[in-house]
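Asker: Can you read through this structure? Questions will come right after.
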Amino acid sequence: MATTVYGQASLPQMHSLFSKVRPFLSHSPSFTAPFTRRRSFPFSALPTTKAIDAALMKEKWLDSLSLTSQDEDTTPENAESSCIIGIDPDLSGALALLKFDHLGSSSFAQVYDTPHIPVLVGKRVRKRLDAKSIVQLIQSLDVPSGSRVYIEQSNPFPKDGKQGWYSGGFGYGLWIGTLVASGFCVIPVSASLWKRHFQLASGSCTKDDSRRVAAELFPSLSSQLKRKKDHGRAEALLIAAYGEALKTEKLLIQPKELLSQVNYLENQLVEVK
């Protein structure tokens, strides 16, 4: 099998991604925009002015993660394909690239391990992301400027310790800064959202389950998902597939849509009064 400089297979054929992703949609709860953990709009819990402020802040935050407008389609009219990138930003994570033609009839996938280097921290050698190699990896993808990148939000846990908190925040920030500077539209997604989408959010689910689901969606990449340490590859693929499902099924609610719904509710309240 032909490999790239990063040791990954070159553009293997995906196997009916849409036919396998869509069944999850019918069993998944409705989704709000990334960052939103509630399953429905929190109008009953928040005054409408606070809901508007929250929507505006989220819109400004998302705008700051892209050099192009979130609503602007930067794909050239004569382009033969569109791209979605999914990233697990951890040191053991990966970058997944999905390519689709305009008819959705053929799809390709690639996955790359996150480049990292050994660094001496005190008296211990630790891993840190290799910024230069990440830039080179992104440049080698040949992805149109303005393409969407879905990256898992960094949410450190108390048990991770200071080094875990530092490493997680450093990696997350490095990825976002590099992606925005490279001209991508970056959309952070909480782990609970994409895992719930693929029915992996229950306490009994493990990283092995992520590898299993990813292998089912991407059978041509199953050989790269066999080892336990390949969970980062699996999660990057699932994050990318989740992003494509949001785009295809129009489940991603934009802040402007939220504002229009807030305005509608305000008008309803005025009529009641």
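Cβ atoms are placed via backbone N, Cα and C, with glycine included.
Features from Swiss-Prot:
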BINDING   Asp88, Glu152, Asp230, Glu235  Mg(2+) binding site
MUTAGEN   Asp88 to Ala  Abolishes endonucleolytic activity; when associated with A-152; A-230 and A-235
MUTAGEN   Glu152 to Ala  Abolishes endonucleolytic activity; when associated with A-88; A-230 and A-235
MUTAGEN   Asp230 to Ala  Abolishes endonucleolytic activity; when associated with A-88; A-152 and A-235
MUTAGEN   Glu235 to Ala  Abolishes endonucleolytic activity; when associated with A-88; A-152 and A-230
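Situate these features within the shown structure.
Answerer: DSSP assigns Asp230 (mutagenesis position) to a helical segment in the three-state reduction. A C-beta separation below 8 Å, combined with a sequence spacing of at least six in one chain, links Asp230 (mutagenesis position) to Arg211, Gln224.
When secondary structure is read from DSSP and collapsed to three states, Asp88 (mutagenesis position) falls in the strand class. Asp88 (mutagenesis position) is surrounded by 27 other CB atoms, counting those within 10 A of its CB over all protein chains shown.
In the three-state DSSP classification, Glu152 (mutagenesis position) falls within a strand.
Around the Cβ of Glu235 (mutagenesis position), a 10 Å sphere holds 28 further Cβ atoms from the protein chains shown.
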Asker: According to DSSP, does Glu235 (mutagenesis position) sit in a helix, a strand, or coil?
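Answerer: In three-state terms, Glu235 (mutagenesis position) counts as helix.
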